[in-house]
Amino acid sequence: MSNVRVSNGSPSLERMDARQAEHPKPSACRNLFGPVDHEELTRDLEKHCRDMEEASQRKWNFDFQNHKPLEGKYEWQEVEKGSLPEFYYRPPRPPKGACKVPAQESQDVSGSRPAAPLIGAPANSEDTHLVDPKTDPSDSQTGLAEQCAGIRKRPATDDSSTQNKRANRTEENVSDGSPNAGSVEQTPKKPGLRRRQT
């Protein structure tokens, strides 16, 4: 440290150490509007939620809390599940980070073992409305993580002769006496007509 030079414009190291000890720098995360009253915040949120619920109840004459229709301008009717479009009762999409298990294949992409069904996905599409939404999310997350570990995005090909999109061959390789030298087509190049710009 004896070779370190401090410029005249900067404060000396002793002064900086003393300043830091006397007045610690306040944290960057400051409360600009005073302390937060959590009870008041909770009351305001509950009041806002009640107001929204009452407004939607008046608008749609439906009690969303008890799942019952109310008297009003709309007439609610109970319908059979089969008469509804499929997107009303199909299972929800898995989260973006979750892996996808192919539905029509009975084995995984490497062909070694049967693919396990998705955690939380119902076995029968008819029973999707009966799925218990109170499953433990930590269990399903670990199950998905274990499931996704061995599955590849792109399946392994059995054909060992993979071909590049563009054949990167030079004229020397084409003029070789190799048996597959003429099998790759080459795009003819335009003769170079370059003009000088002045």
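These residue numbers are counts, starting from 1, taken along the chain as shown.
Using the three backbone atoms N, Cα and C, a Cβ is placed for every residue, glycine included.
Every residue here is the original one, so none of the noted swaps is modelled.
Experimental mutagenesis is annotated in Swiss-Prot for Ser10 to Ala, with the remark: Loss of phosphorylation by UHMK1. No translocation to the cytoplasm. Greater cell cycle arrest.
Ser10 to Glu appears in Swiss-Prot as a mutagenesis experiment; the accompanying note says: Increased stability in vivo and in vitro.
A coil conformation is recorded for Tyr74 (mutagenesis position) in the three-state DSSP classification, outside any helix or strand. Just so you know, the Cβ of Tyr74 (mutagenesis position) picks up 12 other Cβ atoms within 10 Å once every protein chain is counted. According to Swiss-Prot, the mutagenesis experiment Tyr74 to Phe carries the annotation: No change in binding CDK4 and no inhibition of CDK4 activity. Translocates to nucleus. No effect on in vitro phosphorylation of CDK4 by CCNH-CDK7.
Around the Cβ of Tyr89 (mutagenesis position), the number of neighbouring Cβ atoms within 10 Å comes to 14. Tyr89 to Phe appears in Swiss-Prot as a mutagenesis experiment; the accompanying note says: No effect on binding CDK2 complexes, reduced CDK4 binding and greatly inhibits CDK4 enzyme activity. No nuclear translocation. Inhibits in vitro phosphorylation of CDK4 by CCNH-CDK7. Completely abolishes CDK4 binding; when associated with F-88.
The annotation that Swiss-Prot gives for the mutagenesis experiment Thr157 to Ala reads: Greatly reduced PKB/AKT1-mediated phosphorylation. Nuclear location. Inhibits cyclin E/CDK2 cell cycle progression. No effect on binding AKT1. Completely abolishes PKB/AKT1-mediated phosphorylation and no cytoplasmic translocation; when associated with A-198.
Looking at Swiss-Prot, the entry for mutagenesis of Thr162 to Ala says: No change in PKB/AKT1-mediated phosphorylation.
Within 10 Å of the C-beta atom of Thr187 (mutagenesis position) sit 6 other C-beta atoms, taking all shown protein chains into account. Among the mutagenesis results in Swiss-Prot, Thr187 to Ala has the note: Abolishes phosphorylation-dependent ubiquitination. The residue drawn here is the original one.
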Checklist entry - Any idea what the Cα distance is from Thr187 (mutagenesis position) over to Tyr74 (mutagenesis position), rounded to a whole Å? => result 68
Checklist outcome for this item: Here the Cα-Cα span from Tyr74 (mutagenesis position) to Tyr89 (mutagenesis position), rounded to a whole number of angstrom, reaches 23
